[in-house]
Structure formats: C-alpha cells, structure tokens
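Novice: From Swiss-Prot, here are the annotated features:
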MUTAGEN   F9 to A  Lacks phosphatidic acid binding activity; when associated with A-13. Decreases NME3 enrichement at the mitochondrial contact interface; when associated with A-13
MUTAGEN   F13 to A  Lacks phosphatidic acid binding activity; when associated with A-9. Decreases NME3 enrichement at the mitochondrial contact interface; when associated with A-9
BINDING   K29, R105, T111, R122, V129, N132  ADP binding site
MUTAGEN   E40 to D  Impairs hexamerization; when associated with D-46. Decreases mitochondrial tethering activity; when associated with D-46
MUTAGEN   E46 to D  Impairs hexamerization; when associated with D-40. Decreases mitochondrial tethering activity; when associated with D-40
ACT_SITE  H135  active site, pros-phosphohistidine intermediate
Amino acid sequence: MICLVLTIFANLFPAACTGAHERTFLAVKPDGVQRRLVGEIVRRFERKGFKLVALKLVQASEELLREHYAELRERPFYGRLVKYMASGPVVAMVWQGLDVVRTSRALIGATNPADAPPGTIRGDFCIEVGKNLIHGSDSVESARREIALWFRADELLCWEDSAGHWLYE
C-alpha cells in the first residue's frame, strides 16, 4: 500500500522521483533472452548498486511496441524494430537509484555496438545495431512514460535496500 501511495505521489510530483529514487525502464530484447544474457545484464546493474523494483518476462504485443517506439514511427527501420521486438520474449525491468537513467545508458553503451566501448553491455556482447540486446530509457521523462506503459503501479515494488547506506551519503 505504501508503495502505491509513493507511486501516485511520484506521478503527481515528478521532482520527487529524482536523486536516489530516480527510476528507469530497461528491456532485455529477444536476442538477449535467446542468448541467455539476462543474468549477466541484471548482475551488472546490481553490482553498480541499483535497486531492482520490477521485473517480468513478457511476449510484447505489436500494439504495445508501436506505442513504446512511437517517436521512431517515421524512421525507415521502425517496422522491422517492432516485428523484431515482438519476435520473442522480452525481460522488462525497472531499476531505481541515484542518476540511474544517465548511468544505465553508460552501462549499456552506444546504440551502435561498433561505437560502444569494451566494458559496456553492447561493447561486450553485440555486433550489429539491429541486434543490440537491450533498451534503456533515454531521459527521466521517457522512463516515466515507458514504466507506465509496461507496468501497473502495483507491480512496482517498494522495499528497503539494506545496502543503501553503503552506497549513498
């Protein structure tokens, strides 16, 4: 119940979801699931110190994916992207932590794996841009929209992270 209240509060007052309470949406794409990289990806975010607040394995509908990627509708690869994302299971996740949107983008690496440095998820595990393993929100605003698309408020778990005092001042 308290988490539901906090989620409603965060939607009414977006500035409340900054700092250590900032959230981002990540999705391991079908190639990442098929290649059995979900655990490795989760491990990297946990080791960084972020808190997992939601996770589910889903077969995304084309309708959901068209809404998720609406801003790319005019791009030539849009149709292929939607079909690809609907071609297999996706692991949808919400992570929470200080500056999690920006930091998760750095952990993921450049959209084009050729531009992603070693040590990033795409730099270590991807070869081509069409199969780049993972989606990560590109802004706090996008994260809010994407989280609301993929998760109901009651699916976002509020829990006390015992390691928090070792991570934040």
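Glycine is no exception: its Cβ is also placed from the backbone N, Cα and C atoms.
Just so you know, the substitutions we noted aren't modelled in this structure.
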Novice: For ADP, what surrounds K29, R105, T111, R122, V129, N132 with a Cβ no more than 8 Å from their Cβ centroid?
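Specialist: Close Cβ neighbours, site residues excluded: I108, G109, A110, N112, P113, A116, C126, L133, I134, H135.
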Novice: Measure from the CA atom of E46 (mutagenesis position) to the CA atom of N132 (ADP binding site) and give the result in Å, rounded to a whole number.
Specialist: 21
Novice: Per 10 Å Cβ neighbour count, which of the binding-site residues T111, N132 ranks highest?
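Specialist: Answer returned by the neighbour count: N132.
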Novice: Indicate the candidate from K29, R105, R122, H135 with the smallest number of other Cβ atoms within 10 Å of its Cβ, considering only these recorded positions.
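Specialist: Among the recorded positions K29, R105, R122, H135, the sparsest Cβ neighbourhood within 10 Å belongs to R105.
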Novice: Using DSSP with the three-state reduction, classify V129 (ADP binding site) as helix, strand or coil.
Specialist: helix
Novice: Looking at the recorded positions E40, E46, H135, whose Cα is closest in space to that of R105 (ADP binding site)?
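Specialist: Checked the recorded positions E40, E46, H135; minimum Cα distance to R105 (ADP binding site) goes to H135.
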Novice: Considering all pairs of residues in K29, R105, T111, R122, V129, N132, annotated in the record as contacting ADP, what is the maximal C-alpha distance expressed in whole angstrom?
Specialist: 15
Novice: Tell me, how many other CB atoms lie within 10 A of the CB of E46 (mutagenesis position), whichever protein chain they belong to?
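Specialist: So the number of other Cβ atoms within 10 Å of E46 (mutagenesis position) is 13.
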Novice: E40 (mutagenesis position) to R122 (ADP binding site): how many Å between their Cα atoms?
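Specialist: On Cα coordinates alone, these residues lie 12 Å apart.
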Novice: May I ask you to report the DSSP-based helix, strand or coil state of E46 (mutagenesis position)?
Specialist: helix
Novice: Would you mind listing, in sequence order, the residues at least six apart from V129 (ADP binding site) in the same chain with a Cβ closer than 8 Å to its Cβ?
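Specialist: Long-range Cβ contacts: T111, N112, P113, A114.
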Novice: If you count Cβ atoms within 10 Å of the Cβ of E40 (mutagenesis position), leaving out that atom itself, what do you get?
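Specialist: So the number of other Cβ atoms within 10 Å of E40 (mutagenesis position) is 15.
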